[in-house]
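Scroll down for the structure; my scribbles are underneath it.
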Amino acid sequence: MPVAATNSETAMQQVLDNLGSLPSATGAAELDLIFLRGIMESPIVRSLAKVIMVLWFMQQNVFVPMKYMLKYFGAHERLEETKLEAVRDNNLELVQEILRDLAHVAEQSSTAAELAHILQEPHFQSLLETHDSVASKTYETPPPSPGLDPTFSNQPVPPDAVRMVGIRKTAGEHLGVTFRVEGGELVIARILHGGMVAQQGLLHVGDIIKEVNGQPVGSDPRALQELLRNASGSVILKILPSYQEPHLPRQVFVKCHFDYDPARDSLIPCKEAGLRFNAGDLLQIVNQDDANWWQACHVEGGSAGLIPSQLLEEKRKAFVKRDLELTPNSGTLCGSLSGKKKKRMMYLTTKNAEFDRHELLIYEEVARMPPFRRKTLVLIGAQGVGRRSLKNKLIMWDPDRYGTTVPYTSRRPKDSEREGQGYSFVSRGEMEADVRAGRYLEHGEYEGNLYGTRIDSIRGVVAAGKVCVLDVNPQAVKVLRTAEFVPYVVFIEAPDFETLRAMNRAALESGISTKQLTEADLRRTVEESSRIQRGYGHYFDLCLVNSNLERTFRELQTAMEKLRTEPQWVPVSWVY
């Protein structure tokens, strides 16, 4: 078969070589010869010639082994060389850029509007998200086969399994690995996602480091880290491989609710390997194998680093030193110590604000969602900071898109009042019964009458196809922050004292307001604003400083428009 194949290919090549002398010998037109050469050089014609040759062998009852058949057609080479790779793994971001560009022309072009509609379809978005997940290989590794012997991996490593690994680096450059002592040996404890070693893939967790540039490493992890950090040029590591299967990162994203600086952390195994972040940052957790230290990276990009785990940070924040005091009869040096008895409390809704102050906020798992419209817009802020003015302006600006609830009250209606216009009127007994049944988002009493917002009123506005705009107390956000109401929480922050005083003075002069606030009132507003931000800042999606009502309103409009065109990070409980 190989001989026949060679002869057939040689014959075709001879025809091609002789085409150059055909014009003078046959008088053929040059254009026709070019056409003939194209046919002869066509891969299809060459394949047909090979098929004819194979059919001839079959007619002659000549057996040809499959390996020669594959080699003859070149199939084995194509199978080895063909490797499909994704062009990119961030197609969702590309689509969002396209949608932003289409937003400018969608109103003038029906084709652009139709394209924008297709690109925002949930099925299409899910397809892109699945493609990006496969392209970036962020899928979970299947569990190991139960048939494998667990003791197999614990067998001693033969001496000939020692490997030499070469790495080129500059002095001071971190390799992205940490070490631990195990059985008197230095073992790779973790490999930081995105680091030099992780990118090269030459080292694995569990590998034993024996030598660095021919020098034994001993058993001190800090000394080895210092040696590797200061090394430059070519670094040769002598290792005993662990043969452990690497774990692919799982897609876990969290929103941080505290600031962290590894340089100030005395517990971190390696300060240089730590990842700094601030409250509100979004991180991807790429490794949670260690109970105390996770590996994470910022969603915007960059190398991974170590961060304290949920368990470690909870222990650290919950730890309170025992209050010690000397007993009345004790001496200065030899007296006994007694601890103050701690107060124990059961959770009560009436003590909701008290428990909020002691809530431990570490990480919140979130998920990235395609653009969608929120059902409620919640404005939080101190009294007198301008929440109600912003709510009214937003509803007047687009009454078809935004709406609000009608509050309920137990007071009797005035002669000029009508049911549902300004207030809904019910008896005090009925309202108290509904409050006990949990049908009110919030309620209060003023001059002997009850006032409140019913949860069903919010549902009614949402059912009408509108975004329900609410200006409520911060405690109410905990009730609203569910998959049913998917709120967008905006904190209206009070400006500094001088700006607030100037705003009140300008409102009086223009006739917008008739109430002159005292300095005590203004300072109370600033202090209350700071207190709300400290206690409930983890619930806020956006913070706006209301130093100018018109500018703040425009910023609020812009933020609401972005929700329709840009991806959003929401609590994972809203999705699953």
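Keep in mind that glycine also has a Cβ here, set from the backbone N, Cα and C atoms.
Every residue here is the original one, so none of the noted swaps is modelled.
For the domain 'L27 2' (84-142), the mean pLDDT of the prediction comes to 78. As annotated by Swiss-Prot, domain 'L27 2' applies to 84-142.
Taken from Swiss-Prot, the feature domain 'PDZ' covers 185-240.
Per Swiss-Prot, domain 'SH3' is recorded for 249-317, and the stated evidence type is sequence analysis.
Under the heading domain 'Guanylate kinase-like', Swiss-Prot lists 374-561.
Cβ environment of Tyr363 (mutagenesis position): Val254, Lys255, Cys256, His257, Leu283, Gln310, Glu313 lie under 8 Å away, each six or more residues apart in the same chain. Under its mutagenesis annotations, Swiss-Prot gives Tyr363 to Ala the following note: Enhances association with the cytoskeleton. Diminishes the inhibitory effect on SRC.
Quoted from Swiss-Prot, the note on mutagenesis experiment Tyr363 to Asp is: Enhances association with the cytoskeleton.
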At a Cβ cut-off of 8 Å, and with pairs 6 or more apart in sequence only, do we get at least 3 pairs between the domain 'PDZ' (185-240) and the domain 'L27 2' (84-142), yes or no?
no
The domain 'SH3' (249-317) - residue tally per DSSP class, helix then strand then coil:
14 helix, 24 strand, 31 coil
